[in-house]
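One structure is given below, encoded as structure tokens.
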Amino acid sequence: MSSTKLISLIVSITFFLTLQCSMAQTVVKASYWFPASEFPVTDIDSSLFTHLFCAFADLNSQTNQVTVSSANQPKFSTFTQTVQRRNPSVKTLLSIGGGIADKTAYASMASNPTSRKSFIDSSIRVARSYGFHGLDLDWEYPSSATEMTNFGTLLREWRSAVVAEASSSGKPRLLLAAAVFYSNNYYSVLYPVSAVASSLDWVNLMAYDFYGPGWSRVTGPPAALFDPSNAGPSGDAGTRSWIQAGLPAKKAVLGFPYYGYAWRLTNANSHSYYAPTTGAAISPDGSIGYGQIRKFIVDNGATTVYNSTVVGDYCYAGTNWIGYDDNQSIVTKVRYAKQRGLLGYFSWHVGADDNSGLSRAASQAWDATTATTRTIQKV
């Protein structure tokens, strides 16, 4: 090989490696927004975030293509431009699916090479046409070993497609993320961690909805970071399970809620965690946004309690009891994430915050926390 060709090759390789390194995420401070929250995009303080998710695009079960409903098109098409007014460097991702999406449609799509290609190609087209910097898949949840295998195949093909599209278009590669169960073990069905780690830029660990009146007859911490008994769900247990299964810590993003759940106590004098209840309070399913919780506390003179053992808050007034995360819980979780070497944190959802109070506390806590060597080791 001539010296000229050798130099050219070295330059090309160096450029490629530099490009790949430059695309590696250094931190994720994120939140989701969705139109039904009725929270104006213009009110998002994007200076508090590195990434914002716009939710949700849909999957057409007949064509297996990603679509945006006509009702959402105006807000989705201007989302990136709007949030970048306050923070030109914030990255946006189009989130596909969601908790109420038909999971059987995703299982069917992922089971066939042709339908996977339809999903992948259309997702890239939609992301580019709407000006998003990436894509996020919220399939809740692959529920069998076969579905998990197909999920892994989908992710690998998705990654190959966005790399190829970036090469052909000359544009920066689209980011790829996924919202996943808090643990890598979904009721004895294991996520394909190798495919997840090699294909996605990061995963959002949904470490919340552990307790709620729809599935728990007693009060409990909806998003406990720790469970002293080591028998129940917690953010720490879920994070450890993912990392011990092989997910790099720097691809894990810890999630927490900007909402809580309200129960009606059976006995107003029994108001701690795991107190008996008669069902949901305040709203039909008991869900209540953080801003509404703050108002409830003031309007009712509610007693507030922070539990440092589980890292969670609750308040009560009469027979109304609410479990949630306040500033201290959020800050503690953010510190946990950084000290253990995680990539960052995300919240659901930005519209439920109270004047950006939780988002501001989270961002400041991350910046003020020093990463330590207390990383979670793979076994």
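For all residues, glycine too, the Cβ spot is worked out from N, Cα and C.
Here Swiss-Prot flags GLU140 as active site, proton donor. DSSP gives GLU140 (mutagenesis position) a coil state; it is part of no helix or strand.
For the recorded site, GLY99 (mutagenesis position), the DSSP three-state label reads coil. Neighbours of GLY99 (mutagenesis position), defined as other CB atoms within 10 A of its CB across all chains, total 14. Taken from Swiss-Prot, the feature chitin binding site covers GLY99, TYR259, TRP348.
Marked as domain 'GH18' by Swiss-Prot: 27-369.
What Swiss-Prot notes for the published mutagenesis of GLY99 to Trp is this: Reduced activity toward glycol chitin, but enhanced transglycosylation reaction toward chitin oligosaccharides (GlcNAc)4, (GlcNAc)5 and (GlcNAc)6.
The local packing around GLU140 (mutagenesis position), expressed as other Cβ atoms within 10 Å of its Cβ over all shown chains, amounts to 17. Here the residue is the original one, while Swiss-Prot reports the published mutagenesis GLU140 to Gln with the comment Loss of activity and increased association constant for (GlcNAc)5.
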Nearest-integer angstrom distance between the alpha carbons (Cα) of GLY99 (mutagenesis position) and GLU140 (mutagenesis position): 6
Neighbouring C-beta atoms (10 Å sphere around the C-beta of TYR259 (chitin binding site)): 24
Average pLDDT across the domain 'GH18' (27-369), rounded to a whole number: 99
Recorded chitin site residues GLY99, TYR259, TRP348, farthest C-alpha pair in Å: 15
